[in-house]
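J.: One structure coming up, written as structure tokens, with questions to follow.
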Amino acid sequence: MRGIILAGGSGTRLYPITMGISKQLLPVYDKPMIYYPLTTLMMAGIRDIQLITTPHDAPGFHRLLGDGAHLGVNISYATQDQPDGLAQAFVIGANHIGADSVALVLGDNIFYGPGLGTSLKRFQSISGGAIFAYWVANPSAYGVVEFGAEGMALSLEEKPVTPKSNYAVPGLYFYDNDVIEIARGLKKSARGEYEITEVNQVYLNQGRLAVEVLARGTAWLDTGTFDSLLDAADFVRTLERRQGLKVSIPEEVAWRMGWIDDEQLVQRARALVKSGYGNYLLELLERN
């Protein structure tokens with residue numbers, strides 16, 4: 001399975017901050033926002049990852065992440081010139097996906113929960129599509145899924161004025177290779193975008209879309225506004241201070257997955273030793 005992180009867009013809801021920097025490079029407490037979706041893919045066992053961003057922001061991501069070798073993964077880059085919709089990621093990333101299945105995660109979405117990585121690994125050999133549902137108070141801001149009495153998905157809508165449920169679809173999607181041709185066959189919506197909801201609708205119509213409600217205790221945070229960005233930082237800060245463990249550290253995930261060894265972890269830690277981040281990496285070895 002290949003992975004794609006979509007980190008494009010102009011971040012207008014965070015202007016003027018994002019007039020000078022990509023939203024996905026902003027800090028969420030003690031690390032760049034992009035680390036959170038990156039570790040989500042890594043915990044799912046995905047090592048071949050393409051990051052899609054704007055031509056203007058691509059150099060910043062490359063400076064931060066490089067080719068991913070220090071994390072035991074392969075990171076490549078592609079650009080989306082205009083924010084023409086989430087589904088365009090599969091057209092842009094077609095060569096990266098090749099004949100494989102693919103997971104798409106949005107660069108401003110944070111997922112946290114017990115056993116999340118183990119749960120996501122189930123989709124490595126997917127046939128069809130798999131998306132998730134999460135109860136929210138303001139579903140009109142998201143794609144929305146409606147469930148029937150037996151828990152089967154009945155309908156999907158993109159940012160409906162009158163939602164049929166409170167279940168939003170978070171920015172994490174798994175598909176088989178058919179998604180490339182499905183995305184290529186889409187037409188722009190009334191909003192002028194190639195909608196991911198339309199991709200999901202095709203799979204739903206074919207009876208090949210699995211919709212799972214995220215397990216109780218799992219947190220999904222969208223960081224697209226000033227308040228939600230601060231809420232996410234507060235959430236991470238509270239978790240880390242109470243537990244003494246950090247959240248969404250790519251080096252830690254790579255080390256625990258066996259993709260980098262102790263010496264590689266030490267080398268990375270030394271480069272960051274002046275911050276608590278580097279010290280935390282060194283403490284991982286002492287604890288184990």
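Cβ coordinates are placed from backbone N, Cα and C, and glycine is handled just like the others.
Below, the features straight out of Swiss-Prot:
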type	residues	note
BINDING	Gly8, Gly11, Thr12, Arg13, Lys23, Gln24, Gln80, Gly85, Asp108	dTTP binding site
BINDING	Gly8, Lys23, Gln24, Gln80, Gly85, Asp108, Asn109, Gly143, Glu158, Lys159, Val169, Asp222	dTDP-alpha-D-glucose binding site
BINDING	Asp108, Asp222	Mg(2+) binding site
MUTAGEN	Thr12 to Asp	Decreases activity and negatively affects cell wall formation. Attenuates virulence in a macrophage model with promoted cytokine production in host cells
MUTAGEN	Thr12 to Ala	Significant loss of phosphorylation. Lack of phosphorylation; when associated with A-54. Decreases activity and negatively affects cell wall formation
MUTAGEN	Thr54 to Ala	Small decrease in phosphorylation. Lack of phosphorylation; when associated with A-12
MUTAGEN	Thr197 to Ala	Small decrease in phosphorylation
J.: Can you figure out which of Lys23, Gln24, Asp108 (the binding-site residues) comes closest in space to Thr197 (mutagenesis position), comparing Cα atoms?
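T.: The answer is Asp108.
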J.: Should any of the recorded positions Gly8, Thr54, Asp108, Asp222 have a Cα within 10 Å of the Cα of Gln24 (dTDP-alpha-D-glucose binding site), which are they?
T.: Gly8, Asp108
J.: Under a three-state reduction of DSSP output, how is Thr54 (mutagenesis position) classified: helix, strand, or coil?
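T.: DSSP assigns Thr54 (mutagenesis position) to coil.
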J.: Within 10 Å of the Cβ of Gln80 (dTTP binding site), how many other Cβ atoms are there?
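T.: I get 20 for this one.
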J.: Measuring Cα to Cα, tell me the gap between Thr54 (mutagenesis position) and Gly85 (dTDP-alpha-D-glucose binding site) in whole angstrom.
T.: 13
J.: Find the shortest Cα-Cα separation between Lys23 (dTTP binding site) and the recorded positions Thr12, Gly85, Asn109, Asp222, and name the residue that gives it.
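T.: For Lys23 (dTTP binding site), the closest Cα among Thr12, Gly85, Asn109, Asp222 is found at Thr12.
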J.: Return the residue, from the listed binding-site residues Gly8, Gly85, with the maximum count of other C-beta atoms within 10 angstroms of its C-beta.
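T.: Of the binding-site residues Gly8, Gly85, the highest Cβ count within 10 Å belongs to Gly8.
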J.: Far apart in sequence but close in space: which same-chain residues, 6 or more away, have a Cβ under 8 Å from Glu158 (dTDP-alpha-D-glucose binding site)?
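T.: Looking at Cβ-Cβ distances below 8 Å from Glu158 (dTDP-alpha-D-glucose binding site), excluding near sequence neighbours, one finds Gly143, Val144, Ser189, Arg191, Glu195, Thr197, Glu198.
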J.: Distance check, please: Cα of Thr12 (mutagenesis position) against Cα of Asp108 (dTTP binding site), rounded to an integer number of angstrom.
T.: 13
J.: What's the CA to CA span in angstrom from Asn109 (dTDP-alpha-D-glucose binding site) over to Asp222 (Mg(2+) binding site)?
T.: 5
